[in-house]
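A.B. asks: Not my notes, these are from Swiss-Prot:
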type     : residues      : note
ACT_SITE : Cys135        : active site, phosphocysteine intermediate
DOMAIN   : 50-191        : domain 'Tyrosine-protein phosphatase'
MUTAGEN  : Ile32 to Arg  : Impaired CaM binding and loss of phosphatase activity
MUTAGEN  : Leu35 to Arg  : Impaired CaM binding
MUTAGEN  : Cys135 to Ser : Loss of phosphatase activity
MUTAGEN  : Lys166 to Glu : Impaired CaM binding
Amino acid sequence: MSSRDRGSPSSSSSSSSLPGIEKYNEKVKNQIQALVRVIKVARTYRDDNVPSLIEQGLYLGSVAAASNKNVLKSYNVTHILTVASSLRPAHPDDFVYKVVRVVDKEDTNLEMYFDECVDFIDEAKRQGGSVLVHCFVGKSRSVTIVVAYLMKKHGMTLAQALQHVKSKRPVASPNAGFIRQLQDLEKSMQVSDQFFSF
């Protein structure tokens, strides 16, 4: 996971994000960085525990939103798609889960999961339920999956899908590697459209 997924318990903050940390020994640096991560986790749970509605039956959010059982039930969420390597299902007896174990790094291949994630979202909707797609912060990995879903299901361009998601969840910001994978998806969809237009 990268520092893009702020607050991630397993992400390592760069020294530059904590002014003056260079003067401490490695053990103290690690302790300070761990404390900063704990504070960020607590802030995420406090401030971001309600998912964002992207479209009918599709929500996007953070780990805190995925833990908020009462809100999820009130939104008719029946399925939860977790896009993170270190997060376990919070309520395995209450929701249908799919976990895609990936880290938020530019070299992570998230594109290989696009089709199965789209199928999972479609299945939840077919059954009359709703699905929450989340990672740790609901900023990069989960956003990438939701953008890919909108592109594949509605024929949106990358720009249209990303703008729509950002209008519903302003923190949305896939890492550069995920943007490249979405650009590849867009190109493959354009080639497919050209092929079938003959």
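Cβ coordinates come from backbone N, Cα and C, glycine included.
Please go over these features one by one and say how buried each is and what sits next to it.
C.D. replies: A coil conformation is recorded for Cys135 (mutagenesis position) in the three-state DSSP classification, outside any helix or strand.
In three-state terms derived from DSSP, Ile32 (mutagenesis position) belongs to a helical segment.
For Leu35 (mutagenesis position), the count of additional Cβ atoms within 10 Å of its Cβ stands at 10 [all protein chains shown].
The local packing around Lys166 (mutagenesis position), expressed as other Cβ atoms within 10 Å of its Cβ over all shown chains, amounts to 14.
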A.B. asks: Run through the Cβ atoms and count how many others sit within 10 Å of the one on Ile32 (mutagenesis position).
C.D. replies: 16
A.B. asks: Do you know the DSSP helix, strand and coil residue counts for the domain 'Tyrosine-protein phosphatase' (50-191)?
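C.D. replies: Per-class counts: 68 helix, 25 strand, 49 coil.
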A.B. asks: Tell me the Cα distance separating Cys135 (mutagenesis position) from Lys166 (mutagenesis position), rounded to the nearest angstrom.
C.D. replies: 16
